[in-house]
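Chemist: My questions all concern the structure below.
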Amino acid sequence: MVCKVCGQKAQVEMRSRGLALCREHYLDWFVKETERAIRRHRMLLPGERVLVAVSGGKDSLALWDVLSRLGYQAVGLHIELGIGEYSKRSLEVTQAFARERGLELLVVDLKEAYGFGVPELARLSGRVACSACGLSKRYIINQVAVEEGFRVVATGHNLDDEAAVLFGNLLNPQEETLSRQGPVLPEKPGLAARVKPFYRFSEREVLSYTLLRGIRYLHEECPNAKGAKSLLYKEALNLVERSMPGAKLRFLDGFLEKIRPRLDVGEEVALRECERCGYPTTGAVCAFCRMWDAVYRRAKKRKLLPEEVSFRPRVKPLRAG
């Protein structure tokens with residue numbers, strides 16, 4: 001197996017693309033493909049300041065690395081979720097990455113900001129841990145982006161992630177949800193734009209970039225992810241991919257190019273300001289504030305919080321690197 005560009009020994013073979021490349025040309029190809037996706041979907045302006053959501057895993061650190069190499073002012077945001085040793089190691093890896101490259105890192109500690117980490121939040125809210133965690137992360141990432149002056153947030157979602165989400169959405173189809181799936185969610189008042197520059201890279205392709213660049217990342221998965229439906233969807237799609245290389249990419253591209261443009265969701269849902277935090281919501285109080293208000297009420301009943309303490313939605317990130 002030789003590199004298609006130079007004829008030297010290939011380090012990465014991509015059956016789905018009919019391509020094999022050596023280390024040097026794979027890294028070049030990966031960066032150029034990312035840049036092509038950014039330009040194709042007008043994700044970012046040249047040299048723009050962008051907030052990168054970083055967990056310490058391979059996808060988010062690789063994205064931070066690539067965006068920095070492409071000349072964007074990429075600032076990392078890490079949320080310490082309070083999930084025991086897993087969260088501690090995630091923060092350590094992220095801080096080391098930022099420190100070694102001289103990159104700016106913002107950190108929000110969920111427990112310091114609101115009094116509870118994800119395990120306690122799940123118990124007190126009555127939600128599944130992934131649901132409570134996901135809602136909190138989405139809210140905090142957007143709030144930090146808006147209040148720190150970022151127009152756009154970039155996340156490391158890859159092809160496997162996006163194909164699995166699409167698979168799940170098609171099993172339980174809702175036009176409004178399907179119409180929102182894609183590599184870009186545009187900016188709105190009070191809502192930063194969301195972009196996914198890695199949406200056409202498989203998990204293996206991102207991993208290959210991470211390893212060949214020598215990026216140290218957290219290998220372990222979140223302990224709360226065990227049993228998640230998304231893992232089942234990924235397993236099913238991997239089974240298809242093994243027999244039909246390129247199936248996941250065709251599945252996602254086909255939806256984005258042929259089906260999504262035809263989805264008519266009618267008038268957009270009207271957004272208003274949340275009475276508690278002022279951020280956009282469809283009701284009087286947003287889901288984030290409702291959840292945390294309920295958590296504080298239950299915590300007080302269980303004597304976990306003093307009566308005089310009240311939930312305050314605003315957080316101020318710490319600059320850690």
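Cβ coordinates come from backbone N, Cα and C, glycine included.
Sequence annotations record features per position, and here Swiss-Prot assigns Zn(2+) 1 binding site to Cys3, Cys6, Cys22, His25. Taken from Swiss-Prot, the feature ATP binding site covers Ala53, Val54, Ser55, Asp59, Ile79, Gly156, Asp161, and the record attributes it to experimental evidence. Quoting Swiss-Prot on the mutagenesis of Lys58 to Ala: About 40% decrease in catalytic activity. According to Swiss-Prot, the experimentally introduced change Asp59 to Ala is described as follows: Complete loss of catalytic activity. Record note (Swiss-Prot) on the mutagenesis of Cys130 to Ser: Decrease in Fe content, and about 90% decrease in catalytic activity. Among the features that Swiss-Prot reports, [4Fe-4S] cluster binding site is placed at Cys130, Cys133, Cys222, with the record citing experimental evidence. Looking at Swiss-Prot, the entry for mutagenesis of Cys133 to Ser says: Decrease in Fe content, and almost complete loss of catalytic activity. Under mutagenesis, Swiss-Prot gives His157 to Ala with this note: Slight decrease in catalytic activity. For the mutagenesis experiment Asn158 to Ala, the note given by Swiss-Prot reads: Slight decrease in catalytic activity. Annotation of the mutagenesis experiment Asp161 to Ala in Swiss-Prot: Complete loss of catalytic activity. In Swiss-Prot, the entry for mutagenesis Glu203 to Ala states: About 80% decrease in catalytic activity. The structure shown retains the original residue. Quoting Swiss-Prot on the mutagenesis of Cys222 to Ser: Decrease in Fe content, and almost complete loss of catalytic activity. What Swiss-Prot records for Cys274, Cys277, Cys286, Cys289 is Zn(2+) 2 binding site, and it gives experimental evidence as the kind of evidence.
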Chemist: Rounded to a whole number, what is the top Cα to Cα distance in Å among the residues the record ties to ATP, namely Ala53, Val54, Ser55, Asp59, Ile79, Gly156, Asp161?
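Modeler: With Ala53, Val54, Ser55, Asp59, Ile79, Gly156, Asp161 as the binding residues for ATP, the largest Cα distance is 20 Å.
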Chemist: Around Cys277 (Zn(2+) 2 binding site), which residues of its chain at least 6 apart sit with Cβ under 8 Å of its Cβ?
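Modeler: For Cys277 (Zn(2+) 2 binding site), the qualifying residues are Gln143, Cys286, Phe288, Cys289, Pro313, Arg314.
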Chemist: Can you give me the Cα-Cα distance between Cys6 (Zn(2+) 1 binding site) and Cys274 (Zn(2+) 2 binding site) in Å, rounded to a whole number?
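Modeler: Between the Cα atoms of Cys6 (Zn(2+) 1 binding site) and Cys274 (Zn(2+) 2 binding site), the distance comes to 57 Å.
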Chemist: Out of these binding-site residues, Cys22, Cys286, which one has the fewest other C-beta atoms within 10 Å of its own C-beta?
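Modeler: Relative to the other binding-site residues in Cys22, Cys286, Cys22 has the fewest Cβ atoms within 10 Å.
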Chemist: Please determine which of the binding-site residues listed here (Ala53, Val54) has the lowest count of neighbouring CB atoms within 10 Å.
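Modeler: The binding-site residues Ala53, Val54 were compared, and Ala53 has the fewest Cβ atoms within 10 Å.
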Chemist: Rank aside, I only need the closest one: which of the binding-site residues Cys3, Cys22, His25, Ala53, Cys274 has its C-alpha nearest to that of Asp59 (mutagenesis position)?
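Modeler: Smallest Cα separation from Asp59 (mutagenesis position) among Cys3, Cys22, His25, Ala53, Cys274: Ala53.
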Chemist: About how far apart, in whole Å, are the alpha carbons (Cα) of Cys274 (Zn(2+) 2 binding site) and Cys133 (mutagenesis position)?
Modeler: 20
Chemist: Compare the Cα of Ala53 (ATP binding site) against each of the recorded positions Cys22, His25, His157, Asn158 and report the nearest.
Modeler: His157
